[in-house]
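Listed in Swiss-Prot:
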BINDING   T101, L102, G103, Q218, T220, K224, R251, L275, G296, E320  ADP-D-glycero-beta-D-manno-heptose binding site
MUTAGEN   D104 to A or E  Loss of catalytic activity. Loss of AIDA-I heptosylation and loss of bacteria adhesion to mammalian cells; in an aah2 deficient background
ACT_SITE  D104  active site, proton acceptor
MUTAGEN   T220 to A  Loss of AIDA-I heptosylation and loss of bacteria adhesion to mammalian cells; in an aah2 deficient background
MUTAGEN   K224 to A  Loss of catalytic activity. Loss of AIDA-I heptosylation and loss of bacteria adhesion to mammalian cells; in an aah2 deficient background
MUTAGEN   R280 to A  Severe loss of AIDA-I heptosylation and loss of bacteria adhesion to mammalian cells; in an aah2 deficient background
MUTAGEN   S294 to P  Loss of the ability to use ADP- L, D-heptose as a sugar donor
MUTAGEN   W299 to A  Loss of AIDA-I heptosylation and loss of bacteria adhesion to mammalian cells; in an aah2 deficient background
BINDING   C333, C336, C352, C364  Fe(3+) binding site
MUTAGEN   C352 to S  Loss of iron binding. Loss of catalytic activity
MUTAGEN   C364 to S  Loss of iron binding. Loss of catalytic activity
MUTAGEN   C374 to S  No effect on catalytic activity
Amino acid sequence: MTFLSPPEIPTIKADNGTYYDFNNGARILFPKGEWHVNIIDEESGNILFSCDTKAGWVTSTKKYYVKFRIQAFKKGDEKPFLDTVMELKDKPVLISFPTGTLGDIIAWFHYAEKFRIKHQCKLECSVSEEFITLLSDNYPDIKFTSAQDKYEGKPYATYRIGLFFNGDTDNQPVDFRLVGFHRNAGYILGVSPQEDPPRLNLSAERKIQEPYVCIAVQSTAQAKHWNNGLGWAEVVRYLKELGYRVLCIDRNAHAGNGFVWNHIPWGAEDFTGALPLQERVDLLRHASFFVGLSSGLSWLAWASRIPVVLISGFSRPDSEFYTPWRVFNSHGCNGCWDNTNYNFDHTDFLWCPVHKGTDRQFECTRLITGKQVCGVIRTLHSYLTNHDRII
């Protein structure tokens with residue numbers, strides 16, 4: 001994941017030619033001389049770092065939200081010439097999000113709004129252009145900046161929201177695999193990890209009169225797919241028997257890597273394409289429900305406030321947003337994404353850390369049968385029927 005870089009020089013000038021700020025942790029830049037510095041967690045009083053130094057940088061190891069206190073002394077002095085506690089109220093703060101992901105940003109963004117409300121700061125968020133289009137009108141108190149542009153701002157503090165692997169607890173206070181990847185944003189920012197969908201424009205008029213269900217069958221790794229060879233065909237057939245049109249809304253009708261490719265299910269209507277996210281929301285908003293994977297379009301459906309049938313074994317049931325229509329099979333190997341013994345390999349499309357190359361590869365979703373998913377759909381359909389919510 002790539003993020004905006006902090007300013008080359010800290011943004012606040014102190015006495016004695018010293019500069020400091022809180023961009024990607026506490027940062028202090030000293031001129032020539034003999035100095036002593038303390039970096040303190042103000043909430044606990046713990047001294048996180050204390051050292052003598054000459055000209056150069058002192059930076060905190062921890063980059064997530066900590067209420068830092070910085071004390072800087074001329075070496076030998078008892079009284080600091082700089083003694084400041086980080087205070088974000090009315091200060092310019094940047095939250096930098098990575099690009100190239102859909103579900104991650106949908107999952108994380110409302111934590112930024114919680115942060116703004118908590119601290120009453122002047123918040124700026126760096127996201128890709130497609131998310132500026134999707135979100136900016138619904139968050140008028142946040143300034144949006146394109147992550148693709150060169151950044152020349154001078155914020156007081158910067159935070160980076162992402163997934164940090166290999167047990168990294170410098171950029172996140174806890175390993176994201178222990179708390180669910182979306183809640184990780186709450187922990188990084190020091191706000192409640194309770195999940196909340198972002199605010200979207202849900203005002204589009206309905207264009208398809210018949211009841212319909214949206215599905216999405218593609219994802220970024222084969223482990224995230226539903227690897228039951230007959231599953232999607234059974235689900236599409238069953239949905240049509242219930243009277244729904246079935247619209248496949250993946251970006252691509254066919255996607256894969258090397259010798260493994262996944263295709264739009266037989267019988268589904270092809271609504272695939274690289275469409276603006278708002279157009280996807282406009283279609284999802286009026287669907288009776290969505291059936292998908294541990295992938296970005298499931299998150300977009302959740303944010304569109306419709307029921308989501310989520311099929312996954314690669315991740316554990318609390319790894320994504322809560323849905324009563326989660327489909328998970330505990331009878332085989334499962335949950336490798338959330339297992340701290342394994343580090344996900346983004347370069348290996350066929351990553352399966354325990355059973356790759358054996359007949360048990362991807363059994364986490366292969367053992368989820370069409371019967372099991374159709375059973376969940378039957379329960380959801382009955383609920384919608386009984387509450388007069390078939391739309």
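Cβ atoms here come from the backbone N, Cα and C positions, even for glycine.
Original residues only.
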Using the alpha carbons only, what distance in Å do you get between R280 (mutagenesis position) and G296 (ADP-D-glycero-beta-D-manno-heptose binding site) once rounded? 12
Given the recorded positions T220, C333, C352, C364, C374, state which is nearest to G296 (ADP-D-glycero-beta-D-manno-heptose binding site) when distance is taken between Cα atoms. T220
Cα-to-Cα gap, C352 (mutagenesis position) vs T101 (ADP-D-glycero-beta-D-manno-heptose binding site), nearest whole Å: 22
Using C333 (Fe(3+) binding site) as the reference point, find which of the recorded positions D104, R251, S294, C374 has the shortest Cα-to-Cα distance to it. S294
Cα distance, W299 (mutagenesis position) to T101 (ADP-D-glycero-beta-D-manno-heptose binding site), nearest Å? 11
I'd like the number of other C-beta atoms within 10 A of the C-beta of T220 (mutagenesis position), please. 19
What are the other residues, in sequence order, whose C-beta lies within 8 angstroms of the center of the C-beta atoms of C333, C336, C352, C364 at the Fe(3+) site? A223, G313, F314, G332, N334, G335, P353, V354, H355, Q361, F362, E363
Sorry to bug you, but what's the C-alpha spacing from W299 (mutagenesis position) to G103 (ADP-D-glycero-beta-D-manno-heptose binding site), rounded to the closest Å? 5
Least crowded of the recorded positions T101, S294, counting other Cβ atoms within 10 Å of each Cβ, is T101
Could you check which of the recorded positions (D104, T220, R251, C336, C374) sits closest to W299 (mutagenesis position), going Cα to Cα? D104
Would you kindly give the Cα-Cα distance separating T220 (mutagenesis position) and C364 (mutagenesis position), rounded to the nearest Å? 16
